[in-house]
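J.: For reference, the structure I am asking about is given below.
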Amino acid sequence: MNTTPVHALTDIDGGIAVDPAPRLAGPPVFGGPGNDAFDLAPVRSTGREMLRFDFPGVSIGAAHYEEGPTGATVIHIPAGARTAVDARGGAVGLSGGYDFNHAICLAGGAGYGLEAGAGVSDALLERLEHRTGFAELQLVSSAVIYDFSARSTAVYPDKALGRAALEFAVPGEFPQGRAGAGMSASAGKVDWDRTEITGQGAAFRRLGDVRILAVVVPNPVGVIVDRAGTVVRGNYDAQTGVRRHPVFDYQEAFAEQVPPVTEAGNTTISAIVTNVRMSPVELNQFAKQVHSSMHRGIQPFHTDMDGDTLFAVTTDEIDLPTTPGSSRGRLSVNATALGAIASEVMWDAVLEAGK
């Protein structure tokens, strides 16, 4: 779907092919030529298709190195926006983690890919002609996925790639699929022979004046599951043509009294952006609510073999109507309702990444 009109809640569908074609990642190499071995040139990522969204003040750019392949995706909010960070799992790759950001950088390359965020910071400083007044500081937070297992090089997103992703940023467009940070994302790592390539995904909803944009790069040990409970990406058995939920592999292992097999090197990174003003407590709870909801579309999620990070961002542009009965202590029913809707938008984004 290239355009997203104003939606009612009942219009959230998250449609995806019932039996998408297999996209096996192949066995990992865990090494190979690095950045210095190539004459690297950033490429603008266009992906499978372009999502069009209507969110003034928010631009997105994606760039990649074909030699990786690996990439970076930048969400740029020039005016800056308050941010809550929810990080879970056993191996989180995160820098910044600020409560106010001008850009969010998502990248491949594991910890090395955090350099892409430094490139975004450098570029923003140059745009301000190197002014460094405290109120003018440009804040960038970054999160990375471990994508080396799905490719045969040690190339990682560096400063030049982060700069390029920022330069490519435009309002109202997001490249779906194998693009930016999702170039070599994968899912279903019960066994390397059954791991499938995913990508990056986004979804957008507008409800009256309320805007919600979800962006995700699923690279989990788990599989991607649709709303019917069907595994649509990951843990694909080429001999049978069946995608299995990992729970069946784990059950068989316990029944046979052998350790369950699960491969390491997994992460899902995401951002949920809205224009609704929330208190700091509400924004933090909003982040937790949406992040927790993602276990429906990614199973299992937040494991010791993952390092999941979600950025919840608000541009603080509109206030939802309130009534004396709409709050419980410090938390508003409005924020809870917004989180419920945003959770569905995020599930749509996860499914887009799995197409």
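Glycine is treated like the rest: Cβ placed from N, Cα and C.
Feature list, courtesy of Swiss-Prot:
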- THR267: active site, nucleophile (ACT_SITE)
- GLY111 to Ser: Decreases thermostability by about 10 degrees Celsius (MUTAGEN)
- ASP122 to Gln: Increases thermostability by 19 degrees Celsius (MUTAGEN)
- ASP122 to Asn: Increases thermostability by 18 degrees Celsius (MUTAGEN)
- ASP122 to Gly: Increases thermostability by 24 degrees Celsius. Increases thermostability by 29 degrees Celsius; when associated with Y-130 (MUTAGEN)
- ASP122 to Lys or Arg: Increases thermostability by 23 degrees Celsius (MUTAGEN)
- ASP122 to Leu: Increases thermostability by 13 degrees Celsius (MUTAGEN)
- ASP122 to Val: Increases thermostability by 30 degrees Celsius (MUTAGEN)
- HIS130 to Tyr: Increases thermostability by 11 degrees Celsius. Increases thermostability by 29 degrees Celsius; when associated with G-122 (MUTAGEN)
- LEU137 to Ala: Decreases thermostability by about 10 degrees Celsius (MUTAGEN)
J.: Measuring CA to CA, name the entry from the mutagenesis positions GLY111, ASP122, HIS130, LEU137 that ends up nearest THR267 (active site, nucleophile).
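T.: Result for THR267 (active site, nucleophile): the nearest of the mutagenesis positions is GLY111.
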J.: Rounded to the nearest Å, what's the C-alpha distance separating HIS130 (mutagenesis position) and GLY111 (mutagenesis position)? Just drop the number here, would you?
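T.: It is 27 Å, counting Cα to Cα.
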J.: Measuring Cα to Cα, how many angstrom lie between ASP122 (mutagenesis position) and LEU137 (mutagenesis position)?
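T.: Distance between the two Cα atoms comes out at 11 Å.
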J.: How far is it from LEU137 (mutagenesis position) to GLY111 (mutagenesis position), counting Cα to Cα, in Å?
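T.: Between the alpha carbons of LEU137 (mutagenesis position) and GLY111 (mutagenesis position) there are 24 Å.
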J.: For GLY111 (mutagenesis position), what residues in its own chain, 6 or more apart in sequence, show a Cβ-Cβ distance under 8 Å?
T.: GLY93, VAL144
J.: Under DSSP, is LEU137 (mutagenesis position) helix, strand or coil?
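T.: In the DSSP reduction, LEU137 (mutagenesis position) maps to coil.
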J.: For each of ASP122, HIS130, LEU137, THR267, count the other CB atoms within 10 A of its CB; which of these recorded positions has the top count?
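T.: Output for this query is THR267.
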